[in-house]
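Asker: According to Swiss-Prot:
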- P100, H201, H316, F346: L-phenylalanine binding site (BINDING)
- F346 to Y: Abolishes 4-hydroxyphenylacetaldehyde synthase activity (MUTAGEN)
Amino acid sequence: MGSIDNLTEKLASQFPMNTLEPEEFRRQGHMMIDFLADYYRKVENYPVRSQVSPGYLREILPESAPYNPESLETILQDVQTKIIPGITHWQSPNFFAYFPSSGSTAGFLGEMLSTGFNVVGFNWMVSPAATELENVVTDWFGKMLQLPKSFLFSGGGGGVLQGTTCEAILCTLVAARDKNLRQHGMDNIGKLVVYCSDQTHSALQKAAKIAGIDPKNFRAIETTKSSNFQLCPKRLESAILHDLQNGLIPLYLCATVGTTSSTTVDPLPALTEVAKKYDLWVHVDAAYAGSACICPEFRQYLDGVENADSFSLNAHKWFLTTLDCCCLWVRNPSALIKSLSTYPEFLKNNASETNKVVDYKDWQIMLSRRFRALKLWFVLRSYGVGQLREFIRGHVGMAKYFEGLVNMDKRFEVVAPRLFSMVCFRIKPSAMIGKNDEDEVNEINRKLLESVNDSGRIYVSHTVLGGIYVIRFAIGGTLTDINHVSAAWKVLQDHAGALLDDTFTSNKLVEVLS
């Protein structure tokens with residue numbers, strides 16, 4: 001026994017470090033909360049978009065990791081002086097560039113608890129609460145959205161929390177692929193065709209590449225301004241018939257509720273009718289706008305989802321849940337499981353073999369998974385359906401107000417209908433005296449975008465709709481209020497005025513010289 005005791009003492013002396021001592025964790029945890037609270041108190045004062053140049057951080061950080069420990073105080077000082085200057089502040093109330101990554105006290109605290117527990121909930125046995133809470137909150141959320149019962153666990157379907165929409169689309173596409181190939185034969189993968197619009201998020205194209213779909217069989221159907229950039233059911237059916245005539249196999253349709261470029265909503269009832277006629281898997285991507293559909297006045301945009309096979313939205317976008325949390329519901333979980341399940345010996349257990357539990361490892365690409373359900377549960381309980389609806393309505397109201405400001409200024413025009421909390425607008429051709437060429441109008445709008453973003457006062461982004469360069473003004477930040485919207489519009493007006501004056505002066509000079 002003596003030799004074992006000596007070995008125990010020796011090993012104990014070799015590992016003196018306790019990296020999770022409760023009282024030190026408490027002390028440092030308070031420091032971190034204080035740091036973040038101070039950050040949020042002054043986040044509005046930072047330039048919204050980072051002003052650094054590529055490679056700035058490598059120039060100011062050491063070439064190798066420290067040999068000796070450093071204090072949290074020292075590390076946080078470096079965060080303040082070295083990291084924050086290189087952050088684009090997504091939580092700034094003046095961030096209007098992309099769909100929000102909305103945060104909240106409840107979301108942060110749920111994330112903290114999830115990270116603190118640090119469980120790896122790949123199946124029911126390794127953390128029953130992680131699995132069962134996810135079952136519950138996805139059913140809760142599904143009921144809030146009035147999803148068909150067939151998408152809920154209580155109706156034979158079910159929900160799963162993925163990291164992002166990219167993962168959700170890939171999982172459903174793989175499930176659709178394998179279901180089809182079991183019917184038509186594995187050697188027909190080169191004949192499978194995926195359909196979407198030219199407004200569909202690029203996540204689908206990436207998923208199709210990963211899933212082995214021939215790039216020649218990816219159909220991004222053209223949309224038009226006259227139809228508000230919706231996917232046209234007649235064009236979809238025409239594309240399907242053309243592919244069938246050429247011996248191809250229509251596989252998968254992705255319809256969108258709230259496109260990234262303009263937030264348009266594809267006509268789900270007509271599209272699903274066409275898709276079901278030809279036995280396509282239908283996925284509805286509502287990454288951004290899906291959250292709004294908990295409000296009765298927006299639920300209409302999900303009409304037709306009852307004919308879809310899967311549906312997803314990002315709670316981390318407009319639902320106060322913090323990145324990452326994508327909710328995916330499927331009508332037939334067995335389709336996912338057949339494609340994504342693995343059951344090596346070291347994962348076998350009695351609970352799984354009863355087939356009475358959900359093993360979420362078989363609903364996703366990865367094996368390991370985080371306890372995401374905690375933060376969604378915290379958000380749902382902390383704010384309730386009523387306050388969550390008002391949060392969304394507040395942003396929609398601000399967008400409506402901004403739209404009114406744009407319409408009152410004769411130099412600008414709204415380019416696409418505003419449905420939710422984003423406005424697509426531009427300096428219109430008539431504001432540019434003697435310059436009605438579309439390329440020149442696009443260029444002045446590009447310069448406006450660069451000018452306001454370089455100022456650091458606000459951050460906006462752009463898209464191109466039907467050849468028109470458009471500025472996107474997306475409202476959704478947790479800290480944004482009507483005063484920030486008004487101030488942002490003043491920034492845009494001032495910069496537009498300066499650019500138009502310069503353009504007018506340049507044109508006059510050209511006239512004189514000619």
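Cβ atoms are placed via backbone N, Cα and C, with glycine included.
The noted changes are left out; the structure has the residues it started with.
Keep in mind the model is a prediction, meaning the values are calculated, not measured.
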Asker: Translate the DSSP assignment of H201 (L-phenylalanine binding site) into the three-state scheme.
Answerer: coil
Asker: Can you check which residues sit near F346 (mutagenesis position), meaning Cβ under 8 Å from its Cβ, same chain, 6 or more apart in sequence, and list them in order?
Answerer: none
Asker: Which of the three DSSP states, helix, strand or coil, fits F346 (mutagenesis position)?
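Answerer: Reduced to three states, the DSSP call for F346 (mutagenesis position) is helix.
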Asker: Using a Cβ-Cβ cut-off under 8 angstroms and a sequence gap of six or more, which residues of the chain neighbour P100 (L-phenylalanine binding site)?
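Answerer: Non-local contacts for P100 (L-phenylalanine binding site): W90, K317, W318, A474, G476, G477, T478.
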Asker: H201, H316: which of these binding-site residues has the highest Cβ count within 10 Å of its own Cβ?
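Answerer: Within the set of binding-site residues, the most crowded position is H316.
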Asker: Indicate whether P100 (L-phenylalanine binding site) is helix, strand or coil by DSSP.
Answerer: coil
Asker: At its widest, how many Å does the recorded L-phenylalanine site span between Cα atoms of P100, H201, H316, F346?
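Answerer: Site span for L-phenylalanine, by Cα atoms: 41 Å.
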